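Colleague: So Swiss-Prot lists the following for this protein:
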- Cys10, Cys15, Cys33, His36: Zn(2+) 1 binding site (BINDING)
- Cys100, Cys105, Cys123, His126: Zn(2+) 3 binding site (BINDING)
- Cys115, Cys118, His132, Cys134: Zn(2+) 4 binding site (BINDING)
- Ser163 to Asp: No effect on association with the proteasome complex; when associated with D-173 and D-187 (MUTAGEN)
- Ser173 to Asp: No effect on association with the proteasome complex; when associated with D-163 and D-187 (MUTAGEN)
- Ser173 to Ala: No effect on association with the proteasome complex; when associated with A-163 and A-187 (MUTAGEN)
- Ser187 to Ala: No effect on association with the proteasome complex; when associated with A-163 and A-173 (MUTAGEN)
- Ser187 to Asp: No effect on association with the proteasome complex; when associated with D-163 and D-173 (MUTAGEN)
- Leu202 to Ala: Decreased 'Lys-48'-linked polyubiquitin binding (MUTAGEN)
- Lys214 to Ala or Gly: No effect on 'Lys-48'-linked polyubiquitin binding (MUTAGEN)
- 221-240: domain 'UIM 2' (DOMAIN)
- Ala227 to Gln: Decreased 'Lys-48'-linked polyubiquitin binding; when associated with A-230 (MUTAGEN)
- Leu228 to Ala: Decreased 'Lys-48'-linked polyubiquitin binding. Loss of interaction with BAG6. Decreased association with the proteasome complex (MUTAGEN)
- Gln230 to Ala: Decreased 'Lys-48'-linked polyubiquitin binding; when associated with Q-227 (MUTAGEN)
Amino acid sequence: MEFPDLGAHCSEPSCQRLDFLPLKCDACSGIFCADHVAYAQHHCGSAYQKDIQVPVCPLCNVPVPVARGEPPDRAVGEHIDRDCRSDPAQQKRKIFTNKCERSGCRQREMMKLTCDRCGRNFCIKHRHPLDHECSGEGHQTSRAGLAAISRAQGLASTSTAPSPSRTLPSSSSPSRATPQLPTRTASPVIALQNGLSEDEALQRALELSLAEAKPQVLSSQEEDDLALAQALSASEAEYQQQQAQSRSLKPSNCSLC
(Lines of atoms letter the chains of each structure in order from A and count residues from 1; the text may use other names and numbers.)
(Lines give C-alpha, C1' and ligand atoms only; values in the text may rest on other atoms or scores of the structure.)
Protein backbone atom coordinates (compact mmCIF):
# COMPACT_ATOMS: atom_id res chain seq x y z
CA MET A 1 0.00 0.00 0.00
CA GLU A 2 1.46 3.38 -1.03
CA PHE A 3 1.02 6.81 0.56
CA PRO A 4 1.77 9.38 -2.17
CA ASP A 5 1.01 12.34 0.11
CA LEU A 6 3.37 11.17 2.83
CA GLY A 7 7.02 12.28 2.64
CA ALA A 8 8.68 14.01 -0.32
CA HIS A 9 10.71 13.11 -3.37
CA CYS A 10 14.46 13.73 -3.44
CA SER A 11 15.41 16.83 -5.44
CA GLU A 12 18.43 15.10 -6.96
CA PRO A 13 17.55 14.49 -10.65
CA SER A 14 19.27 11.12 -10.67
CA CYS A 15 17.41 9.91 -7.56
CA GLN A 16 13.82 11.21 -7.24
CA ARG A 17 13.20 8.72 -4.48
CA LEU A 18 10.16 9.10 -2.25
CA ASP A 19 11.52 9.49 1.25
CA PHE A 20 9.21 9.41 4.23
CA LEU A 21 11.81 11.31 6.30
CA PRO A 22 13.15 13.94 3.87
CA LEU A 23 15.96 16.29 4.84
CA LYS A 24 16.24 19.97 3.94
CA CYS A 25 19.56 21.48 2.87
CA ASP A 26 20.39 24.50 5.03
CA ALA A 27 22.24 26.20 2.16
CA CYS A 28 19.97 25.89 -0.89
CA SER A 29 16.76 24.85 0.99
CA GLY A 30 16.30 21.82 -1.26
CA ILE A 31 14.63 18.57 -0.15
CA PHE A 32 16.86 15.50 -0.38
CA CYS A 33 17.04 11.99 0.89
CA ALA A 34 19.60 10.81 3.41
CA ASP A 35 22.01 9.79 0.65
CA HIS A 36 22.06 13.17 -1.14
CA VAL A 37 21.63 15.69 1.65
CA ALA A 38 25.38 16.38 1.82
CA TYR A 39 26.67 19.40 -0.13
CA ALA A 40 28.99 17.33 -2.30
CA GLN A 41 26.34 14.68 -3.08
CA HIS A 42 23.83 17.06 -4.67
CA HIS A 43 26.42 19.62 -5.89
CA CYS A 44 24.99 22.43 -3.78
CA GLY A 45 25.48 25.86 -5.37
CA SER A 46 25.16 27.71 -2.04
CA ALA A 47 27.65 25.63 -0.09
CA TYR A 48 30.16 28.50 -0.05
CA GLN A 49 27.89 30.38 2.37
CA LYS A 50 28.41 27.67 4.96
CA ASP A 51 32.14 27.31 4.37
CA ILE A 52 33.24 29.19 7.49
CA GLN A 53 36.95 29.14 8.26
CA VAL A 54 38.74 30.71 11.20
CA PRO A 55 42.03 32.45 10.34
CA VAL A 56 45.10 31.75 12.43
CA CYS A 57 47.58 34.41 13.52
CA PRO A 58 50.89 33.84 11.68
CA LEU A 59 52.92 35.05 14.68
CA CYS A 60 51.38 33.30 17.69
CA ASN A 61 49.33 30.54 15.91
CA VAL A 62 46.15 31.46 17.81
CA PRO A 63 42.73 31.30 16.04
CA VAL A 64 41.31 34.77 15.48
CA PRO A 65 37.51 35.14 15.65
CA VAL A 66 36.04 36.89 12.62
CA ALA A 67 32.55 38.35 12.36
CA ARG A 68 30.36 37.38 9.43
CA GLY A 69 31.18 39.54 6.42
CA GLU A 70 34.37 40.96 7.91
CA PRO A 71 37.62 40.51 5.94
CA PRO A 72 39.90 38.05 7.75
CA ASP A 73 43.00 40.14 6.98
CA ARG A 74 41.58 43.06 8.94
CA ALA A 75 40.73 40.88 11.94
CA VAL A 76 44.21 39.34 11.97
CA GLY A 77 45.81 42.79 11.71
CA GLU A 78 43.79 44.10 14.67
CA HIS A 79 44.73 40.98 16.64
CA ILE A 80 48.43 41.61 15.98
CA ASP A 81 48.08 45.26 17.03
CA ARG A 82 46.21 44.53 20.30
CA ASP A 83 46.24 40.95 21.58
CA CYS A 84 49.12 39.08 19.95
CA ARG A 85 51.64 37.72 22.46
CA SER A 86 54.54 37.19 20.07
CA ASP A 87 57.77 39.16 20.41
CA PRO A 88 57.50 41.10 17.10
CA ALA A 89 53.96 42.23 17.91
CA GLN A 90 54.91 43.35 21.42
CA GLN A 91 57.92 45.24 20.05
CA LYS A 92 55.64 47.00 17.58
CA ARG A 93 53.24 47.97 20.37
CA LYS A 94 56.15 49.57 22.23
CA ILE A 95 56.65 51.91 19.27
CA PHE A 96 52.96 52.75 18.77
CA THR A 97 52.21 53.85 22.34
CA ASN A 98 49.94 56.86 21.76
CA LYS A 99 46.39 55.55 21.90
CA CYS A 100 43.49 57.52 20.45
CA GLU A 101 41.21 58.85 23.21
CA ARG A 102 38.06 58.86 21.11
CA SER A 103 35.50 56.38 22.40
CA GLY A 104 35.43 53.21 20.31
CA CYS A 105 38.75 53.82 18.53
CA ARG A 106 41.74 51.61 19.36
CA GLN A 107 44.19 53.06 16.87
CA ARG A 108 47.69 53.85 18.12
CA GLU A 109 50.21 56.27 16.62
CA MET A 110 53.97 56.75 16.89
CA MET A 111 53.66 60.41 17.88
CA LYS A 112 51.18 62.45 19.85
CA LEU A 113 48.50 64.39 17.97
CA THR A 114 47.08 66.71 20.61
CA CYS A 115 43.97 68.79 19.97
CA ASP A 116 44.53 72.52 20.53
CA ARG A 117 41.05 72.97 22.01
CA CYS A 118 40.54 70.07 24.41
CA GLY A 119 44.18 68.99 24.85
CA ARG A 120 43.50 65.27 24.34
CA ASN A 121 45.44 62.86 22.15
CA PHE A 122 43.89 61.38 18.99
CA CYS A 123 44.89 59.33 15.96
CA ILE A 124 45.33 60.72 12.47
CA LYS A 125 41.75 59.91 11.51
CA HIS A 126 40.23 61.71 14.52
CA ARG A 127 42.72 64.57 14.97
CA HIS A 128 40.34 67.31 13.74
CA PRO A 129 37.84 68.77 16.25
CA LEU A 130 34.85 67.80 14.11
CA ASP A 131 36.00 64.18 13.86
CA HIS A 132 36.24 63.58 17.62
CA GLU A 133 33.35 65.89 18.62
CA CYS A 134 35.63 68.26 20.48
CA SER A 135 34.28 69.47 23.82
CA GLY A 136 36.65 72.43 24.08
CA GLU A 137 34.79 75.73 24.47
CA GLY A 138 35.81 78.67 22.34
CA HIS A 139 38.88 79.15 20.20
CA GLN A 140 42.14 79.06 22.07
CA THR A 141 45.18 81.00 21.00
CA SER A 142 47.83 78.92 19.28
CA ARG A 143 51.39 78.63 20.54
CA ALA A 144 52.69 80.93 17.82
CA GLY A 145 50.05 83.47 18.77
CA LEU A 146 51.03 83.28 22.43
CA ALA A 147 54.68 83.82 21.50
CA ALA A 148 53.74 86.84 19.39
CA ILE A 149 51.63 88.24 22.21
CA SER A 150 54.48 87.88 24.70
CA ARG A 151 56.88 89.54 22.23
CA ALA A 152 54.44 92.39 21.70
CA GLN A 153 54.01 92.75 25.45
CA GLY A 154 57.78 93.10 25.86
CA LEU A 155 57.91 95.78 23.14
CA ALA A 156 55.02 97.64 24.73
CA SER A 157 56.67 97.64 28.15
CA THR A 158 59.94 99.02 26.73
CA SER A 159 58.24 101.68 24.60
CA THR A 160 55.89 102.96 27.32
CA ALA A 161 58.51 103.13 30.12
CA PRO A 162 58.98 106.83 31.14
CA SER A 163 62.46 108.32 30.87
CA PRO A 164 64.06 109.90 33.97
CA SER A 165 64.53 113.29 32.26
CA ARG A 166 60.83 113.64 31.54
CA THR A 167 59.69 113.09 35.13
CA LEU A 168 58.02 116.14 36.57
CA PRO A 169 59.13 117.42 39.98
CA SER A 170 56.65 116.89 42.73
CA SER A 171 55.06 119.94 44.27
CA SER A 172 56.37 120.97 47.67
CA SER A 173 53.11 122.39 49.01
CA PRO A 174 50.24 120.02 49.66
CA SER A 175 47.72 122.72 48.65
CA ARG A 176 48.89 122.61 45.05
CA ALA A 177 48.57 118.85 44.78
CA THR A 178 46.11 118.08 42.04
CA PRO A 179 43.81 115.09 42.47
CA GLN A 180 44.63 112.22 40.22
CA LEU A 181 42.04 111.38 37.65
CA PRO A 182 40.90 107.76 37.49
CA THR A 183 42.49 106.05 34.53
CA ARG A 184 40.61 103.58 32.42
CA THR A 185 42.28 100.23 32.25
CA ALA A 186 42.45 98.75 28.81
CA SER A 187 41.15 95.31 28.17
CA PRO A 188 43.67 92.55 28.89
CA VAL A 189 43.83 91.45 25.27
CA ILE A 190 44.49 94.96 23.94
CA ALA A 191 47.05 95.71 26.65
CA LEU A 192 48.76 92.41 26.06
CA GLN A 193 49.02 92.88 22.30
CA ASN A 194 49.72 96.64 22.39
CA GLY A 195 46.55 97.38 20.45
CA LEU A 196 47.33 94.85 17.71
CA SER A 197 45.28 91.90 16.64
CA GLU A 198 46.60 88.37 16.99
CA ASP A 199 47.57 88.13 13.30
CA GLU A 200 49.34 91.50 13.37
CA ALA A 201 51.22 90.58 16.54
CA LEU A 202 52.24 87.27 15.00
CA GLN A 203 53.48 89.02 11.85
CA ARG A 204 55.42 91.55 13.95
CA ALA A 205 57.04 88.75 15.96
CA LEU A 206 58.05 86.91 12.78
CA GLU A 207 59.60 90.07 11.33
CA LEU A 208 61.62 90.64 14.51
CA SER A 209 62.75 87.02 14.54
CA LEU A 210 63.94 87.28 10.92
CA ALA A 211 65.74 90.54 11.68
CA GLU A 212 67.52 89.06 14.70
CA ALA A 213 68.39 85.80 12.94
CA LYS A 214 72.09 85.04 12.69
CA PRO A 215 73.73 84.19 9.35
CA GLN A 216 73.34 80.53 8.61
CA VAL A 217 76.36 78.25 8.65
CA LEU A 218 77.24 76.77 5.30
CA SER A 219 76.39 73.14 4.86
CA SER A 220 78.94 70.52 3.88
CA GLN A 221 77.79 70.59 0.23
CA GLU A 222 78.14 74.37 0.07
CA GLU A 223 81.59 74.17 1.66
CA ASP A 224 82.67 71.59 -0.93
CA ASP A 225 81.38 73.80 -3.75
CA LEU A 226 83.22 76.81 -2.35
CA ALA A 227 86.49 74.86 -2.04
CA LEU A 228 86.11 73.56 -5.60
CA ALA A 229 85.53 77.07 -6.93
CA GLN A 230 88.61 78.36 -5.13
CA ALA A 231 90.72 75.50 -6.47
CA LEU A 232 89.53 76.17 -10.02
CA SER A 233 90.31 79.87 -9.74
CA ALA A 234 93.79 79.11 -8.37
CA SER A 235 94.45 76.63 -11.19
CA GLU A 236 93.30 79.16 -13.78
CA ALA A 237 95.59 81.83 -12.33
CA GLU A 238 98.56 79.43 -12.33
CA TYR A 239 97.88 78.47 -15.95
CA GLN A 240 97.75 82.10 -17.04
CA GLN A 241 101.03 82.78 -15.21
CA GLN A 242 102.72 79.86 -16.99
CA GLN A 243 101.46 81.11 -20.36
CA ALA A 244 102.83 84.57 -19.66
CA GLN A 245 106.24 83.16 -18.69
CA SER A 246 106.41 80.97 -21.82
CA ARG A 247 105.67 83.99 -24.02
CA SER A 248 108.41 86.04 -22.38
CA LEU A 249 111.04 83.25 -22.74
CA LYS A 250 110.21 82.35 -26.36
CA PRO A 251 112.89 83.77 -28.80
CA SER A 252 111.75 86.16 -31.45
CA ASN A 253 112.14 85.15 -35.12
CA CYS A 254 112.21 88.71 -36.39
CA SER A 255 115.51 89.96 -37.80
CA LEU A 256 116.50 93.38 -38.91
CA CYS A 257 118.32 93.67 -42.21
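Just so you know, glycine gets a Cβ as well, placed from its N, Cα and C.
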Colleague: In Å, rounded, how far does the Cα of His132 (Zn(2+) 4 binding site) sit from the Cα of Ala227 (mutagenesis position)?
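Modeller: About 55 Å separates the two Cα atoms.
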Colleague: Cα of Cys123 (Zn(2+) 3 binding site) to Cα of Cys115 (Zn(2+) 4 binding site): how many Å, rounded?
Modeller: 10
Colleague: Determine, from DSSP, whether His126 (Zn(2+) 3 binding site) sits in helix, strand or coil.
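Modeller: His126 (Zn(2+) 3 binding site) sits in coil per DSSP, no helix or strand.
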Colleague: Show, in sequence order, which residues other than Cys100, Cys105, Cys123, His126 on the same chain lie with their Cβ within 8 Å of the centre of the Cβ atoms of the Zn(2+) 3 site.
Modeller: Glu101, Arg102, Gln107, Phe122, Ile124, Lys125, Arg127, His132
Colleague: Mind telling me which of the binding-site residues Cys10, Cys134 has the densest Cβ neighbourhood, counting other Cβ atoms within 10 Å?
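Modeller: Sorting the candidates by Cβ neighbours within 10 Å, the top entry is Cys10.
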Colleague: Among the recorded positions listed here, Cys15, Cys115, Cys118, Ala227, Leu228, which has the most company in the form of other Cβ atoms within 10 Å of its Cβ?
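Modeller: The residue with the most neighbouring Cβ atoms within 10 Å is Cys115.
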Colleague: Least buried of the binding-site residues Cys33, Cys105, going by other Cβ atoms within 10 Å?
Modeller: Cys105
Colleague: Calculate the distance in Å between the alpha carbons (Cα) of His36 (Zn(2+) 1 binding site) and Cys105 (Zn(2+) 3 binding site), and round it to a whole number.
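Modeller: Approximately 48 Å lies between the Cα of His36 (Zn(2+) 1 binding site) and that of Cys105 (Zn(2+) 3 binding site).
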Colleague: Going by Cα-Cα distance, which of the binding-site residues (Cys10, Cys15, Cys105) sits nearest to Gln230 (mutagenesis position)?
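Modeller: So, spelling it out, the nearest of the binding-site residues is Cys105.
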Colleague: Would you kindly give the Cα-Cα distance separating Cys105 (Zn(2+) 3 binding site) and Cys10 (Zn(2+) 1 binding site), rounded to the nearest Å?
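Modeller: Pair distance, Cα basis, whole Å: 52 Å.
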